[in-house]
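Quick look at what Swiss-Prot annotates:
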BINDING   CYS437  heme binding site
MUTAGEN   GLU301 to Asp  Loss of ferruginol monooxygenase activity; when associated with N-303 and V-478
MUTAGEN   SER303 to Asn  Loss of ferruginol monooxygenase activity; when associated with D-301 and V-478
MUTAGEN   PHE478 to Val  Loss of ferruginol monooxygenase activity; when associated withD-301 and N-303
Amino acid sequence: MDSFPLLAALFFILAATWFISFRRPRNLPPGPFPYPIVGNMLQLGTQPHETFAKLSKKYGPLMSIHLGSLYTVIVSSPEMAKEIMHKYGQVFSGRTVAQAVHACGHDKISMGFLPVGGEWRDMRKICKEQMFSHQSMEDSQWLRKQKLQQLLEYAQKCSERGRAIDIREAAFITTLNLMSATLFSMQATEFDSKVTMEFKEIIEGVASIVGVPNFADYFPILRPFDPQGVKRRADVYFGRLLAIIEGFLNERVESRRTNPNAPKKDDFLETLVDTLQTNDNKLKTDHLTHLMLDLFVGGSETSTTEIEWIMWELLANPEKMAKMKAELKSVMGEEKVVDESQMPRLPYLQAVVKESMRLHPPGPLLLPRKAESDQVVNGYLIPKGAQVLINAWAIGRDHSIWKNPDSFEPERFLDQKIDFKGTDYELIPFGSGRRVCPGMPLANRILHTVTATLVHNFDWKLERPEASDAHRGVLFGFAVRRAVPLKIVPFKV
């Protein structure tokens, strides 16, 4: 009984918040009628990207949705995506920041969530001109080739023992090693080690917390109470990962101090140390460690998820697997590990990756954008402060764009010069414009080389052949992954 006045007051505040948020101009994009307080949240289901795709067929490519008190516009066509990300890219360059991202002050330092300004430009410049430049990628490819060799050796051991490989775990470890080699000239983890499991727990913990639906994001008045404990758990995971990254950085700074004449390593960590010591810009240690957090979490989670989807589609379509193996054999011959320089000679491999990204963009709604001012798009007003979600999943399965959109047909990309680098809005898994994913050059290489290494050297079969279509369920979150891990056995014919 004592709690009744508090609950009544809370209900009144929520209702008032909803009423105020709903009193908007009438020339908003069309959409389903929102219920009091909850808006359209009860309509979302477990797969919001699929729900939005269905609703957009009725309401159009610009659609209004109310997520609690958070007014949101869903974009579901390449034409409207181009308007948002290119034509009006500056207006829609803001970010809606989830409560979890406030952990350890990440929202104030992260390049992914900072407003477009001086700090953001400095960090973007480091990524574009130093970290992920073409020359940097070329200089570090020999390190990545070593890590691919380790993946091959692990798969060979499993093959000899008739042991199934959890593709998600193997892809995670390999992706983490490839990123660590590129960034730090080191191997972060070993297969089947305790360190591996700790890294996996932390990074998947961060990704799951950021991706979990949180009432405090839809009703900001609840944020101080953190009713689901999202912020508290995020502080723990973010803190653990930042401590590891800071350890890498501090160790290199100390090594530079004690051995000033030692040759520098050819990796991004040296660039970070140089940036801190020369102080050519206003970036501090925190900016760089939080940048590393973004790259490790975003890069490992999305690349891991996509590799698992690629392997699943190839297993479900054996004729595509055979075609890809034939191409790899013709180009690589007896070589075991693909060289990144061979990628232009492997058009079918490229088509397979594109087709998987079309069907299974790891982040189907991309990172949320926010309108920094009122803007009319396609005759509709998108008001200042509105959240904007680009439904890359819906665009990739649009019948008006793609023939047989639900089928895995890599051949469609052999005849079309469509790429996922941000200029073709039919295929935008990495986003586009000034907010395009900065790690795309590395992710592109990881997806192709890991897939090629697995397919070229082994034939594969499901650990449980009877578990096929029943395992197509997915889990929505930071990245949309398979609900049941893909476990497959490598073997030699």
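The backbone N, Cα and C atoms fix where each Cβ goes, glycine too.
Known features from Swiss-Prot, placed on the structure.
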residue	record	Cβ neighbours (10 Å)
GLU301	mutagenesis position	25
SER303	mutagenesis position	27
CYS437	heme binding site	25
PHE478	mutagenesis position	22
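In the three-state DSSP scheme, GLU301 (mutagenesis position) falls into the helix class. Distance noted between the C-alpha atoms of PHE478 (mutagenesis position) and GLU301 (mutagenesis position) is 8 Å.
GLU301 (mutagenesis position) sits 14 Å from the residue listed as 'heme binding site', counting Cα to Cα. For the recorded site, CYS437 (heme binding site), the DSSP three-state label reads coil. Between the CA atoms of SER303 (mutagenesis position) and CYS437 (heme binding site) there is a gap of 12 Å, rounded to the nearest whole number. In the three-state DSSP reading, PHE478 (mutagenesis position) counts as coil.
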